[in-house]
Amino acid sequence: MTLNRKCVVIHNGSHRTVAGFSNVELPQCIIPSSYIKRTDEGGEAEFIFGTYNMIDAAAEKRNGDEVYTLVDSQGLPYNWDALEMQWRYLYDTQLKVSPEELPLVITMPATNGKPDMAILERYYELAFDKLNVPVFQIVIEPLAIALSMGKSSAFVIDIGASGCNVTPIIDGIVVKNAVVRSKFGGDFLDFQVHERLAPLIKEENDMENMADEQKRSTDVWYEASTWIQQFKSTMLQVSEKDLFELERYYKEQADIYAKQQEQLKQMDQQLQYTALTGSPNNPLVQKKNFLFKPLNKTLTLDLKECYQFAEYLFKPQLISDKFSPEDGLGPLMAKSVKKAGASINSMKANTSTNPNGLGTSHINTNVGDNNSTASSSNISPEQVYSLLLTNVIITGSTSLIEGMEQRIIKELSIRFPQYKLTTFANQVMMDRKIQGWLGALTMANLPSWSLGKWYSKEDYETLKRDRKQSQATNATN
């Protein structure tokens, strides 16, 4: 194999799938991580992939059409037959290359435990048995993002569609015990936006705006992929501080202003002149307009309401008492940092590789070796805090909401006031959305094959033989 290799790079995120080649900086395609299943008159099932194909199919509003996802809330595949069809669609329609021709690199989310061996085996089965890929590599997404930015230690905050994932990385190693996540992300905001705007966009005697239980899954997906996305990108904002604190501040300012006006009125009566009148500036009552194109209707909301949507990510208990305040983004980040500091002394034990070879743990198998873990296990928790908080990486599509980076800095500074904070967030919107794929692209372009953990079909066959022998031995015992 030569150093000037070309690989296929596929990133299956919870919302979108990105695919391309390692020798091209931009992906070949970005499609939804879902598909529409349609049954024709003959009873044959048709599977529709691709953004425009799915939008066109959903707009037809055909009875029986349903939208299905490929990955679960953890970002791991569960619909393997559909995943195979999606990859074949990518190879045949978008990449226009045979799977047998090029190596394959894919991403996998970080978890707070050892990767499920069953998940890894299904990946290898799909790659080697069904697609006949020559060699194959799985990279941990937040680790790839950190290394692609030149950071061996980082605190990766990924605010995506299915939720928020917080991953601390020390010396190129994911601190598995400190990986935390919440279910509050872009999809959660989609639902809240729909619930809030439904009464505003519903017209009298409009049969298309009936109760949600009568909507098809294709209708829900279509709305989330069109006008709701536009609403979130243009209307939503994150307040720099707690929204309740902001309201209290402006209320206090209004009270002070009222007292000043009362004093001026008394002076007016004594000095016989008219004081200037006006009102204090309260940005929360300013209006923002959104054009709802399906009905050509303008929707008007207070700025406070625009802040309120994003506030749910930091305080989910505002929606329901059933949601814990600990699942808010602020407590989640603090929990991850503290757990990383507490568990760093046992990291060396957590980074041992699986003797079977294919089931790798969240160790940086792509750079360095286990010698680097010895130094990381000797640092103090305070040093871990400082190392993480000076290398905060903010990524994910939902992190693009205006004001998100400033609010994250505020939340961390409240909980760790004695530490310096440094954040890194890609300011190019598209790059932020596909940063997981860009990280995998970097890992695919390492200068030497030996720096990456590549697996061949022979390795997979060896694993299967060893597993069968182990099962036979256990059965006889």
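Including glycine, each Cβ sits where the backbone N, Cα and C put it.
This is the original sequence, none of the listed changes applied.
As recorded in Swiss-Prot, the features of this protein are as follows:
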- ALA19 to Pro: Impaired heterodimerization with ARP9. Temperature-sensitive phenotype. Moderate suppressor of Ty phenotype (MUTAGEN)
- SER33 to Phe: Impaired heterodimerization with ARP9. Temperature-sensitive phenotype. Moderate suppressor of Ty phenotype (MUTAGEN)
- GLY396 to Val: Temperature-sensitive phenotype. Moderate suppressor of Ty phenotype (MUTAGEN)
- GLU411 to Lys: Impaired heterodimerization with ARP9. Temperature-sensitive phenotype. Moderate suppressor of Ty phenotype (MUTAGEN)
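Everything Swiss-Prot records as a feature, shown here on the structure.
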residue: ALA19; record: mutagenesis position; CB count, 10 Å: 23
residue: SER33; record: mutagenesis position; CB count, 10 Å: 21
residue: GLY396; record: mutagenesis position; CB count, 10 Å: 26
residue: GLU411; record: mutagenesis position; CB count, 10 Å: 20
Proximal residue to ALA19 (mutagenesis position) among mutagenesis positions SER33, GLY396, GLU411 (C-alpha distance): SER33
Alpha-carbon spacing, SER33 (mutagenesis position) to GLU411 (mutagenesis position), which is rounded to whole Å: 31
Pairwise Cα distance for GLU411 (mutagenesis position)/GLY396 (mutagenesis position) [Å, integer]: 18
DSSP-derived structure type at ALA19 (mutagenesis position), helix or strand or else coil: strand
